[in-house]
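So the structure is just underneath, and the comments pick up after that.
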Amino acid sequence: MAAPGPASRFWCSCPEVPSATFFTALLSLLVSGPRLFLLQPPLAPSGLSLRSEALRNWQVYRLVTYIFVYENPVSLLCGAIIIWRFAGNFERTVGTVRHCFFTLIFTVFSAIIYLSFESVSSLSKLGEVEDARGFTPVAFAMLGVTSVRSRMRRALVFGVVVPSVLVPWLLLCASWLIPQTSFLSNVSGLLIGLSYGLTYCYSLDLSERVALKLDQKFPFSLMRRIPLFKYISGSSAERRAAQSRRLNPAPGSYPTQSCHPHLTPSYPVTQMQHASGQKLASWPPGHMPSLPPYQPASGLCYVQNHFGPNPNASSVYPASAGTSQGVQPPSPISCPGTVYSGALGTPGATGSKESSKVAMP
């Protein structure tokens, strides 16, 4: 069996990236990459970020496009990690079609709540609010849904075990460290996720029957044909089966298993026989237990080893009490000489091979 090459081992070791998660990260790179890596700083504000002045000019497309906008290479890197971590897990849970649907819903409603907060802030003269940009509001919405509906009561955050309901709020505080990220938009996304997780937005859900129909339509049918990425079906039964295969993989499915042939162990066998010559048990070499004298209830009992230094030689040992009783059922003492191994036999010659018999006292 030939071992797979380095390229195949590399692809086997790479984690599977869901389709919609990959294309979300790709769109973020295509939208923000040219501005960040081709233009000289200082950069002008992006025409795709979310602000209230843009909606007054009927630029409603900004309600969606702001999640692909990043104004800093560090924020772009953080956004890619957030997309891979949170969006990827959410897509594996709900499927690719519903992931795209909820991404759109969370994006639009987070933007609406953010604009409402911004209007209140401007009317109250509380200060200028930073423009909403990046995927973090949608990620917090997905995190809010997961934290509410998860069966886990505790989670590990930064090496500390905390209740699961506190995880979104702790990560919300940590989002201050991401450069040029609107904290208000993150709060808006988290509120949307918690509202949906508590079934206050059940009317916005997408049924499984509709998701299965959309699986066969464009562009999802095209995404399904791409072998490099994992398309998650809209069927909950298929997702559970895939999760079961991940938890209980078939033998040989891991690269470390498939690189080596399966060897069947061939251990020398120590045979335990009655006077009728029937095989009862086997021991691997070097693990032969000490066999004290024992008088079994069924009469004479021998352990014959045919794998000594000479293949034609054999040696016979008296069987131990635990071995004899563990192999054959208990027999009454009043019936000596009876073999209780499922077959009737009479004491006689054990074969053409020479063997020494030690009579049990």
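Cβ atoms here come from the backbone N, Cα and C positions, even for glycine.
In this structure the noted substitutions are not present, so the sites keep their original residues.
Counting only same-chain residues six or more apart in sequence, the Cβ atoms lying under 8 angstroms from the Cβ of Ser185 (mutagenesis position) belong to Leu50, Ser110, Ala111, Tyr114, Ala132, Arg133, Thr136, Pro137. What Swiss-Prot notes for the published mutagenesis of Ser185 to Leu is this: No effect on cis-Golgi localization.
Taking the Cβ of Gly189 (mutagenesis position) as reference, residues of its chain lying under 8 Å away and at least six apart in sequence are, in sequence order, Phe106, Ser110, Thr136, Pro137, Val138, Ala139, Phe140, Ala141, Gly144. For the mutagenesis experiment Gly189 to Leu, the note given by Swiss-Prot reads: Loss of cis-Golgi localization.
Swiss-Prot documents Gly193 to Leu as a published mutagenesis change and attaches the note Loss of cis-Golgi localization. For Gly193 (mutagenesis position), the same-chain residues 6+ apart in sequence whose C-beta sits under 8 angstroms from its C-beta are Phe106, Phe140, Ala141, Met142, Leu143, Gly144, Val145, Val148, Pro168. In the three-state DSSP assignment, the secondary structure recorded for Gly193 (mutagenesis position) is helix.
According to Swiss-Prot, the mutagenesis experiment Gly197 to Leu carries the following note: No effect on cis-Golgi localization.
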Conformational class of Ser185 (mutagenesis position) under the three-state DSSP mapping: helix
For Gly197 (mutagenesis position), nearby residues of its own chain (Cβ under 8 Å, 6 or more apart in sequence): Gly144, Val145, Thr146, Ser147, Val148, Arg149
